[in-house]
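Read through the structure below, which is laid out as structure tokens, and then see the notes.
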Amino acid sequence: MPTLQSLAVPFGCVQGYAPGGIPAYSNKHESYFSGERSIDGNLFCGFKYQCVEFARRWLFERKSLVLPDVDWAVHIFNLKEVSDARTGKPVRCVAIRNGTAAKPVVDSLLIYPSDDYSPVGHVAAITEVGDKWVRIADQNHRFHKWDANYAAELPLIHEKGVWTILDPLEDEVLKPLGWVTFPDTPDRNPNEPLVLHESLHFKRGELPTLRRLTFTPTSREKDWLDLTNEAEAYFADVCGIDVKNPKLEKASYYQMNRELYLDCAKYGNQLHQMFLEATKFVLGSDELLRLFCIPEEYWPRLRHSWETQPHAITGRFDFAFDEDTQQFKCFEYNADSASTLLECGVIQQKWARSVGLDDGTTYSSGSLVSSRLQLAWEMAEVTGRVHFLIDNDDEEHYTALYVMQHASAAGLETKLCVLFDEFHFDENGVVVDSDGVAVTTVWKTWMWETAIADHQKARVQRGNDWRPTPKDEVRLCDILLGPNWDLRVFEPMWKIIPSNKAILPIIYNKHPDHPALLRASYELTVELQRTGYVRKPIVGRVGRNVTVTEASGDIAAKSDGDFSDRDMVYQELFRLPERDGYYAILGGWVIGDVYCGTGVREDKTIITGLESPFSALRVYQGAQRRPLTHEDLDKAEAAAVGGGLKT
């Protein structure tokens, strides 16, 4: 049976047309945020393809009205006026509560409340009203192809003189707050041209910024980590954090503004799709695949992985941003990595709160990571036990505990396995754990290249005729590269391709004008010599075996490591700006299929590595956003009645 996810219209494709021929576009799923502005002529509609984007386009085309900027969709219910698109003058609008004597009105906006899952609420257009139903058109709520000129027909209940709209959505029934009407404004004549007054034209706001800020906290929470949480407790033990220490010392953190946050999301989502497209391109060509130096015997299994295991959990881009030049660049995609995930999703927010930075004007750049991590597991279509395979490494340990926590929250059974003593072969040669449970799904921190090397080494040591018996020790390759090609692995084997830097010249050649890409080549070209270049191994980690050469030919930096025997690629030099003596790399997280968080690693050298410290990153938002619920409206109405009685 096809799932709702499999039936979803792809991002950016038309789901249907509302009355008047107004298109509604798919946002893919409700947790996806593209970071891309939608501008229709000179009208800023919103972000592709959120619910407000459709509502603003619909109101403009249907009534020649312009919805003002709102923080969240739910805040439309608080509006008292909108703008006449032709004159720019204010036009009255009226909010009517759901569940009152007023019957819903055609061509009004239906507003949904904040809830725990979606504090921003939702907005839809009411396109038709019957006695027992209303029909709505919207985006980012349902994702199917429309059968008619509306997205859904919702029940309208009329009891004891009260009209109530309900929205049965999958396994829950939502009750909208109410609807916003435009009583003084008839529908626009479709034969008349759309006109937008100059005062309503979109104007680009502030430029993107990234600052390193230093301050001395005025207070400090004593117990800022939760030592009852396994991941946080392990992190505290490893990093030597004294959570009882109230000492106030000078501290530093990074702060980006909303424009840079939007650039991270926009470029992160775009680049993720580019890397996926390039991966498909590479896997379809033996000539290109050979550039990745993967032994040919593994190619069929690699292609099988791509064809049968589309789901992924995490990947991290390395980004850089120069505020002076306003350039934003991607260095590479660590598509098979979860390193610094706990720091981004939990630690930086709890540290910020402990030193008083969480004052409502900023929020953590990793605030969505935990919820999206759980969602990624829910969407991965996994059943049974998930074995978490890690090396005997502290960072891998607390990272695995964090990811396990959210896999468990998604309803999965999990088991942490350090090295391979946990496993043995049963009588049939199947790898099972100490409970006798066969390994069918794995999350791992091991590099796929390590598994391939182990597989080749094992063949030499065991011989070609070896068959597993219960007395044999289980190795990494027996799990990841055993006879079961349908073993679910996160990250899947095909992630070798986007993680390999041999993909960088392919990406650049396919998208040479993309503003976030750097020129890359398999050979040192005259152009790269002119700009300066970075030489790095196609397979490597944490900045090892990297050489940075200036345009003058001088070597600016060089790192050692274990990857010097690998093939190399050459990438255009992008000079990291110095901030207070430090150089910062932005780690941009794609979780599931959506960009959702950013972290910072900084160093006093221009090559960041394993020992480069993680620093907190805050996003400046200005005034704090507040949810709006039925309870909030009830309290406001009660207060208004009470105030009236007192007078």
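Glycine is no exception: its Cβ is also placed from the backbone N, Cα and C atoms.
Taken from Swiss-Prot, the feature ATP binding site covers Arg316, Phe317, Asp318, Lys501, Lys536, Gly543, Gln571, Ile606, Ile607, Thr608. For the recorded site, Ile607 (ATP binding site), the DSSP three-state label reads coil.
Less than 8 angstroms from the CB of Glu332 (Mg(2+) 1 binding site) sit Phe317, Asp318, Lys501, Leu504, each of them six or more residues away in the same chain. Following the DSSP three-state reduction, the secondary structure of Glu332 (Mg(2+) 1 binding site) is strand. Residues or ranges marked as Mg(2+) 1 binding site by Swiss-Prot: Asp318, Glu332.
Within the same chain, residues at least 6 positions away in sequence whose Cβ sits under 8 Å from that of Asn334 (Mg(2+) 2 binding site) are Gly315, Arg316, Phe317, Asp318, Ser499. Sequence annotations record features per position, and here Swiss-Prot assigns Mg(2+) 2 binding site to Glu332, Asn334.
Here Swiss-Prot flags 26-166 as domain 'Peptidase C51', drawing on sequence analysis. Residue counts for the domain 'Peptidase C51' (26-166) under DSSP, split into helix (H, G, I), strand (E, B) and coil, are 19 helix, 53 strand, 69 coil.
Under its natural variant entries, Swiss-Prot includes Pro2 to Thr with the note: In strain: Silvio X10/7.
Quoted from Swiss-Prot, the note attached to the natural variant Gln5 to Lys states: In strain: Silvio X10/7.
Natural variation at this site is recorded by Swiss-Prot as Asp71 to Glu, annotated: In allele TRS-2. Around Asp71 (variant position), the C-beta neighbours below 8 angstroms that are at least 6 residues distant in the chain are Arg625.
While the structure shown retains the original residue, Swiss-Prot records the natural variant Lys89 to Gln with this note: In allele TRS-2 and strain Silvio X10/7. Sequence-distant neighbours of Lys89 (variant position): residues of the same chain at least 6 apart with a C-beta under 8 Å from its C-beta are Ser83.
Listed in sequence order, the residues of the same chain lying 6 or more apart from Pro90 (variant position) and placing their CB within less than 8 Å of its CB are Glu81, Val82, Ser83, Asp84. One natural variant named in Swiss-Prot is Pro90 to Asn, and its note says In allele TRS-2.
Asp184 (variant position) has a Cβ environment of 10 other Cβ atoms inside 10 Å. According to Swiss-Prot, the natural variant Asp184 to Glu carries the following note: In allele TRS-2 and strain Silvio X10/7.
Under its natural variant annotations, Swiss-Prot gives Leu207 to Val the following note: In allele TRS-2 and strain Silvio X10/7. In sequence order, Glu259, Glu323, Gln326 constitute the residues six or more apart from Leu207 (variant position) in its chain with CB-CB distances below 8 Å. In the three-state DSSP reading, Leu207 (variant position) counts as coil.
Among the natural variants in Swiss-Prot, Asp237 to Gly has the note: In strain: Silvio X10/7. The residue drawn here is the original one. If you take the C-beta of Asp237 (variant position) and look for same-chain residues 6 or more apart in sequence within under 8 angstroms, you find none. DSSP gives Asp237 (variant position) a helix state.
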| remark: When the binding-site residues Asp318, Lys536, Ile607 are compared by other Cβ atoms within 10 Å, fewest goes to Asp318
| task | For Asp184 (variant position), just give me the three-state DSSP call. | result | coil
| remark: CB contacts under 8 angstroms to Gln571 (ATP binding site), restricted to the same chain and 6+ apart in sequence, sorted by sequence, are Phe331, Lys501, Leu504, Leu518, Arg519, Ala520, Leu528, Tyr533, Val534, Lys536
| Overall pLDDT of the domain 'Peptidase C51' (26-166), taken as the mean | 96
| said: What does the structure give for the C-alpha distance between Asp184 (variant position) and Ile607 (ATP binding site)? Integer Å is fine. | reply: 62
